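Down below is the structure, laid out as structure tokens.
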Amino acid sequence: MKTLLLTLVVVTIVCLDLGYTLTCLNCPEMFCGKFQICRNGEKICFKKLHQRRPLSWRYIRGCADTCPVGKPYEMIECCSTDKCNR
């Protein structure tokens, strides 16, 4: 009986997500379907749009610990919920 109880406790601990991990989209296309699980300490999802030439944008998405600072010809959006950087 003690073995069964100990086994249940171990399985419960292994299966529970004891900490919240943020999930952000991570791909260079306009319409993104790939995502990544952020590392410990990364609590921000971001989307960076970099204008390469008129009417041509490069998309960069991912996780960050703080919201990145934009450079000229860049737009940056930051958020803090799962897959919010669409």
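Yeah, the Cβs are placed from backbone N, Cα and C, and that goes for glycine too.
In the three-state DSSP classification, Cys27 (mutagenesis position) falls within coil. Long-range Cβ neighbours of Cys27 (mutagenesis position) (same chain, at least 6 residues apart, Cβ-Cβ under 8 Å): Gly33, Lys34, Tyr59, Arg61. Cys27 to Ser appears in Swiss-Prot as a published mutagenesis result, with the remark: About 3-fold increase in inhibition potency toward both muscle (Torpedo) and neuronal (alpha-7/CHRNA7) nAChR; when associated with S-32.
For Pro28 (mutagenesis position), the same-chain residues 6+ apart in sequence whose C-beta sits under 8 angstroms from its C-beta are Arg58, Tyr59, Ile60, Arg61. Swiss-Prot documents Pro28 to Ala as a published mutagenesis change and attaches the note No change in inhibition potency toward both muscle (Torpedo) and neuronal (alpha-7/CHRNA7) nAChR.
Reduced to three states, the DSSP call for Cys32 (mutagenesis position) is coil. Spatially close to Cys32 (mutagenesis position) yet at least six residues away along the chain are Leu25, Asn26, Tyr59, Arg61, Arg86, judged by Cβ distances under 8 angstroms. In Swiss-Prot, a published mutagenesis experiment is listed as Cys32 to Ser, annotated About 3-fold increase in inhibition potency toward both muscle (Torpedo) and neuronal (alpha-7/CHRNA7) nAChR; when associated with S-27.
Quoted from Swiss-Prot, the note on the mutagenesis of Arg52 to Ala is: About 3.5-fold decrease in inhibition potency toward both muscle (Torpedo) and neuronal (alpha-7/CHRNA7) nAChR. About 4-fold decrease in inhibition potency toward muscle (Torpedo) nAChR and complete loss of inhibition potency toward neuronal (alpha-7/CHRNA7) nAChR; when associated with A-53. Around Arg52 (mutagenesis position), the same-chain residues at least 6 positions away in sequence with a Cβ under 8 Å from its Cβ are Arg58. DSSP assigns Arg52 (mutagenesis position) to a strand in the three-state reduction.
For the mutagenesis experiment Pro54 to Ala, the note given by Swiss-Prot reads: Weak decrease in inhibition potency toward muscle (Torpedo) and neuronal (alpha-7/CHRNA7) nAChR. The Cβ of Pro54 (mutagenesis position) lies under 8 Å from the Cβ of no residue that is in the same chain and 6 or more residues away along the sequence.
According to Swiss-Prot, the experimentally introduced change Trp57 to Ala is described as follows: About 2.5-fold decrease in inhibition potency toward muscle (Torpedo) nAChR and no change in inhibition potency of neuronal (alpha-7/CHRNA7) nAChR. In the three-state DSSP classification, Trp57 (mutagenesis position) falls within a strand. Of all the Cβ atoms in the protein chains shown, 14 others lie within 10 Å of the Cβ of Trp57 (mutagenesis position).
In Swiss-Prot, the entry for mutagenesis Arg58 to Ala states: Weak increase in inhibition potency toward both muscle (Torpedo) and neuronal (alpha-7/CHRNA7) nAChR. The structure shown retains the original residue.
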